[in-house]
Amino acid sequence: MVAEEDIEKQVLQLIDSFFLKTTLLICSTESSRYQSSTENIFLFDDTWFEDHSELVSELPEIISKWSHYDGRKELPPLVVETYLDLRQLNSSHLVRLKDHEGHLWNVCKGTKKQEIVMERWLIELDNSSPTFKSYSEDETDVNELSKQLVLLFRYLLTLIQLLPTTELYQLLIKSYNGPQNEGSSNPITSTGPLVSIRTCVLDGSKPILSKGRIGLSKPIINTYSNALNESNLPAHLDQKKITPVWTKFGLLRVSVSYRRDWKFEINNTNDELFSARHASVSHNSQGPQNQPEQEGQSDQDIGKRQPQFQQQQQPQQQQQQQQQQQRQHQVQTQQQRQIPDRRSLSLSPCTRANSFEPQSWQKKVYPISRPVQPFKVGSIGSQSASRNPSNSSFFNQPPVHRPSMSSNYGPQMNIEGTSVGSTSKYSSSFGNIRRHSSVKTTENAEKVSKAVKSPLQPQESQEDLMDFVKLLEEKPDLTIKKTSGNNPPNINISDSLIRYQNLKPSNDLLSEDLSVSLSMDPNHTYHRGRSDSHSPLPSISPSMHYGSLNSRMSQGANASHLIARGGGNSSTSALNSRRNSLDKSSNKQGMSGLPPIFGGESTSYHHDNKIQKYNQLGVEEDDDDENDRLLNQMGNSATKFKSSISPRSIDSISSSFIKSRIPIRQPYHYSQPTTAPFQAQAKFHKPANKLIDNGNRSNSNNNNHNGNDAVGVMHNDEDDQDDDLVFFMSDMNLSKEG
């Protein structure tokens, strides 16, 4: 127990030494960064770093809070601030800050602010962070802890010497000890020790006030406003942290936040040379400056300085001309490099008092400092697009020539609208500003200009049309045969009829369907994507319509049907059947919209009287007259139908019958004509038996000598029952029409 208590006391002593020596390194006037002379220099040697029992009497009384830690009470964070003391300045002094590009920014007048905070150190014993709580509980080694603290102190001393405040102090000492030359370029151009660097110790648990001083969080250079760096700090600040040392009571941490810019200058405004230079700069001002603290300057001060400037104007001008001739080339090259593109327009820094800016740089600044007007199209040019509030045309405006813009930029602004006159009544819009922001001509703009070129330039469009017509004339293969939907193409129908008449009996119905599909005009094939209905997509046949197809009844197996019904040869019977089907379709316009080849097919078994009437007709005209009549009727009937359905598709069957009489569901979307031999086809074939009986009765009444042939027909139908199940539509048609 005694050993543990001794170890705990040693650890507490090391914690007290940590707070005291860290504060001493930052605040002591004998630290290495203040070694301007050899007197009263306190050596931070190895003995001082290793001796943790020494108490420093130079520290203020506030440090006593952190000098006697017992391990039970909570230690607040200790804050040490390093600041630039301005209390010795009077109202005639002006404090300015130079940024990294050499531009001067006005900070304040001598009596406006008392301090400018440069650094803020945070020294704390952290016993609540997750890092400390997650640390393993090992036995504390006092010797190891002492070595770690010595390493921390040495690192802290090195860090202090590298901070910007040390450089400011060294230059301040040089300006004190050096010759007081008003024309010199020293950062501190004061006649005495008017400013100094000081430190103060604060309690981190209490709020830190910035009244009467420029706090660390306030950016002097306004280009840093609303900007953060990688460490989530304001852009004008930087931060350094030292690796913490672990103890059983908490982590010993040290961190610092400091200003990046430290090159301050102090000028006396009552100085004659400064007044002359300040007046010359004010005459050649390049925009608003960051001078918020100079608003209290009265007109009397200006009136006092102005006569002085007029009395010494001539000798000062001679001196200025000599300086300008010597430095003109150097100033031009330097300032052209120092002008940043990202520089703030409304908060530009003040120009250095002992330098003159060339006229070329001044001329460049005028268009830059001009405030941007978002409601003007011509942001690149000097004029707006139009001053007329009405919807005036852009072509009435004089063209604004821009060397980097495309010459067709004016017409391009109206591309998205319907017409040129449909633009907004305002002189511009945000869309036009967006297009004006691009200086280079892109590929899209070139394509759009080509597209707009033809309606805007009729001569070139006519030339393009002439070239296109010549191209068509030179290549006759490119001629387009265009036919309207209402007027079907003039196709030689007689050739098709002759082809059907000369078909050999050995050909089956599939070859006929293929011949129909091959004879289709490709110009009248419809695309399925053009249909807007939700019904099953039928197979579309050509817009012109042929007569009744030569079905199996015209072939060798069923040739007796034509003889029995027509009473003549097979060719004349086929012509009569086609003629009858055409007459029937012309009289029944109220039927379903099927072509003449299906004329009355779905309702053929409801018209037995008409069948007998047509069966009693004979061949009364010559073949030529019949062909002419057939062609005329087909030409007239073809115009009444726009499309037909393939004779073998399920859609043709379902569309021809009344839906209430069909005992099966409607077929779904079939992409091609199909023949499905399912049970429903047998039901559809039942009317064929009645048709055969009707045909036998008509033959027995009119043609008794052909009775045996009718029996043969029935025998043939029974033999070909399987085929009739598939191709029953053709049998029904011809048995009805014969």
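Each Cβ is built from the backbone N, Cα and C atoms, and glycine gets one as well.
Substitutions noted, but not modelled.
Given the structure is predicted, the values throughout are model-derived calculations rather than measurements.
Among the sequence features in Swiss-Prot, the mutagenesis site S348 to A is noted as follows: Leads to constitutive activation of autophagy; when associated with A-437; A-438; A-496; A-535; A-541; A-646 and A-649.
Experimental mutagenesis at this site is recorded by Swiss-Prot as S437 to A, annotated: Decreases phosphorylation by PKA. Leads to constitutive activation of autophagy; when associated with A-348; A-438; A-496; A-535; A-541; A-646 and A-649.
Here the residue is the original one, but Swiss-Prot notes a mutagenesis experiment at this spot, S438 to A: Leads to constitutive activation of autophagy; when associated with A-348; A-437; A-496; A-535; A-541; A-646 and A-649.
Cβ environment of F468 (mutagenesis position): no same-chain residue six or more positions apart lies under 8 Å away. What Swiss-Prot says about the mutagenesis result for F468 to A is this: Impairs binding to ATG1; when associated with A-469.
Swiss-Prot gives this note for the published mutagenesis V469 to A: Impairs binding to ATG1; when associated with A-468. Sequence-distant neighbours of V469 (mutagenesis position) (same chain, six or more apart, CB under 8 Å from its CB) are absent.
Quoted from Swiss-Prot, the note on the mutagenesis of S496 to A is: Leads to constitutive activation of autophagy; when associated with A-348; A-437; A-438; A-535; A-541; A-646 and A-649. S496 (mutagenesis position) has a Cβ environment of 17 other Cβ atoms inside 10 Å.
Quoted from Swiss-Prot, the note on the mutagenesis of S535 to A is: Leads to constitutive activation of autophagy; when associated with A-348; A-437; A-438; A-496; A-541; A-646 and A-649.
Record note (Swiss-Prot), mutagenesis S541 to A: Leads to constitutive activation of autophagy; when associated with A-348; A-437; A-438; A-496; A-535; A-646 and A-649. The unchanged residue is displayed.
One entry in Swiss-Prot concerns the mutagenesis experiment S581 to A. Its note says: Decreases phosphorylation by PKA.
Swiss-Prot documents S646 to A as a published mutagenesis change and attaches the note Leads to constitutive activation of autophagy; when associated with A-348; A-437; A-438; A-496; A-535; A-541 and A-649.
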